[in-house]
Amino acid sequence: MAGGDGMLRRLLRLHRTEIAVAIDSAFPLLHALADHDVVPEDKFQETLRLKEKEGCPQAFHALLSWLLTRDSGAILDFWRILFKDYNLERYSRLHSILDGFPKDVDLNQSRKGRKPLAGPKAAVLPPRPPTKRKALEEPRATPPATLASKSVSSPGSHLKTKPPKKPDGNLESQHLPLGNGIQTMAASVQRAVTVASGDVPGTRGAVEGILIQQVFESGRSKKCIQVGGEFYTPNKFEDPSGNLKNKARSGSSLKPVVRAKGAQVTIPGRDEQKVGQQCGVPPLPSLPSEPQVNQKNEDECAVCHDGGELICCDGCPRAFHLACLSPPLQEIPSGLWRCSCCLQGRVQQNLSQPEVSRPPELPAETPILVGLRSASEKTRGPSRELKASSDAAVTYVNLLAPHPAAPLLEPSALCPLLSAGNEGRPGPAPSARCSVCGDGTEVLRCAHCAAAFHWRCHFPTAAARPGTNLRCKSCSADSTPTPGTPGEAVPTSGPRPAPGLAKVGDDSASHDPVLHRDDLESLLNEHSFDGILQWAIQSMSRPLAETPPFSS
């Protein structure tokens with residue numbers, strides 16, 4: 001055994017410079033040495049200060065020189081920690097040292113040359129992982145089978161519990177990514193735990209997690225619960241004797257509350273019990289013996305898991321970098337600020353609440369223009385009409401809102417609105433076709449019904465097109481024109497009603513020709529809806545000579 005101890009000391013002296021050059025970061029090697037009591041607290045702080053002044057290789061070279069003066073047990077522990085998986089992943093140059101390590105040297109031998117520490121310092125040391133595991137099992141003395149078979153009934157819902165998963169005993173270590181890609185969990189400290197929702201008021205369903213031990217970037221080693229891909233750290237599993245030591249290293253206090261993506265669960269049995277549901281994740285129940293929580297925001301970004309200048313959410317413990325937000329912020333906003341998860345959770349919570357029954361409302365009255373009323377709306381029943389004065393620019397009629405399936409305007413009502421161009425004159429419509437010959441070249445628009453037609457097809461005996469106010473054969477027949485002058489049928493004396501303005505109480509509107517689908521689509525593409533409304537308002541301002549007065 002003595003020969004093996006001397007061999008380890010000689011190997012450390014031989015590879016001291018190589019190890020110091022391979023260590024380019026104090027974490028996780030230095031923190032692991034402090035956690036396993038290989039490096040005391042004062043030497044830990046001294047190495048960190050030296051790293052800031054001279055660099056990491058020089059600081060570790062001085063630490064290894066000091067370690068050569070220690071007993072053989074400390075050197076054995078150093079080699080064990082150095083060749084752990086997370087150190088080999090973090091420091092790739094250590095593989096060459098491991099490959100050249102003598103095969104006959106056993107690093108698993110027991111430590112006999114090191115005396116256990118006694119006195120007050122021994123009380124400050126954190127217990128070994130097996131002791132922690134035993135402490136974890138004591139609060140949950142109920143067997144998993146009993147918890148799984150236990151059913152809790154709540155009003156309006158039936159809860160089901162899942163059987164606990166079997167712990168995987170062949171997993172020695174599990175590596176989890178942090179901001180720098182390093183996060184480790186101790187081996188053989190995983191156990192499936194199923195908690196019924198009835199144990200904690202305000203929770204729904206059963207939450208199943210795995211108790212694990214986690215080593216964080218700051219060097220702290222704590223118990224946490226794994227639920228899916230998330231890890232939550234209850235304050236109960238923190239060792240009280242090790243908090244002072246961990247606080248001195250990390251410079252920040254531990255988070256004592258169990259967090260499940262924004263959900264907070266306080267201690268059952270207190271006067272105030274609050275359960276915050278955010279992001280739609282069910283809250284994780286806390287243990288009955290958990291101490292009073294002290295709400296604080298996290299000291300790392302919830303997106304990239306890195307520190308720095310963070311903006312804290314006022315609705316949950318999360319914190320974010322301004323650049324990690326979506327969309328990113330340029331500066332910290334003033335007043336209260338909530339993250340997208342809190343806002344989404346509020347919307348989902350409002351939608352999940354039952355709506356208060358309201359008395360049935362009367363059908364809304366929709367004011368529409370008189371000139372835009374279709375023929376089908378006139379036969380739906382009596383309507384309340386306002387008495388219009390002679391100098392009114394626009395006349396409105398209050399109609400009961402029609403059925404959603406019924407269109408407000410029919411193609412026959414849109415024909416006169418879309419017939420005029422920018423100058424109020426009919427023009428050629430390339431996409432429309434004549435109703436007689438079916439040809440779409442050089443077609444004209446009727447000034448009354450906006451139907452596409454050829455002059456030669458509707459009036460083959462006419463010599464030329466008189467005027468610009470052209471009408472098709474059907475519209476000219478209604479107004480009794482002469483075949484040679486169909487566009488002059490409208491009298492010029494007296495006020496002329498707007499084309500397409502439906503008369504109140506007149507049933508002749510149902511005889512308006514219906515546009516084909518191609519004609520209607522072409523008209524809608526050529527004219528905007530604002531132009532249609534503007535035309536309607538201008539047309540409605542003209543006095544209606546043929547319209548009877550409205551009844552009061």
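Heads up, the Cβ atoms here are built off N, Cα and C, so glycines get one too.
Nothing has been swapped: the model has the original residues at all the noted spots.
What Swiss-Prot records for 1-106 is domain 'HSR'. Restricting the average to the domain 'HSR' (1-106) gives a pLDDT of 89.
Taken from Swiss-Prot, the feature domain 'SAND' applies to 182-282.
For the published mutagenesis D299 to A, Swiss-Prot gives the following note: Abolishes interaction with histone H3.
When Cβ atoms from all protein chains are considered, those within 10 Å of V303 (mutagenesis position) total 15, not counting its own. In Swiss-Prot, a mutagenesis experiment is listed as V303 to M, annotated with the note No effect on interaction with histone H3.
Here Swiss-Prot notes a mutagenesis experiment, C312 to W, with the remark: Abolishes interaction with histone H3. Under the three-state DSSP scheme, C312 (mutagenesis position) falls in the strand class.
Among the mutagenesis experiments that Swiss-Prot reports, C313 to Y is described with the note: Abolishes interaction with histone H3.
Annotation for P328 (mutagenesis position): same-chain Cβ neighbours under 8 Å, separated by at least 6 residues, are L322. Record note (Swiss-Prot), mutagenesis P328 to L: Reduces interaction with histone H3. The unchanged residue is displayed.
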Validating a neighbour-count step here. Other CB atoms within 10 A of the CB of D299 (mutagenesis position): how many?
16
Please report the Cα separation of C313 (mutagenesis position) and V303 (mutagenesis position) in Å, rounded to an integer.
13
Report, as a single number, how many Cβ atoms besides its own are within 10 Å of the Cβ of C312 (mutagenesis position).
16
Pop the Cα-Cα gap between C312 (mutagenesis position) and V303 (mutagenesis position) into the table, whole Å please.
13
Rounded to an integer, what is the Cα-Cα distance in Å between D299 (mutagenesis position) and C312 (mutagenesis position)?
9
Including all protein chains shown, what's the count of other C-beta atoms within 10 A of the C-beta of C313 (mutagenesis position)?
23
DSSP-assigned states of the domain 'HSR' (1-106) in counts, ordered helix, strand, coil:
76 helix, 0 strand, 30 coil
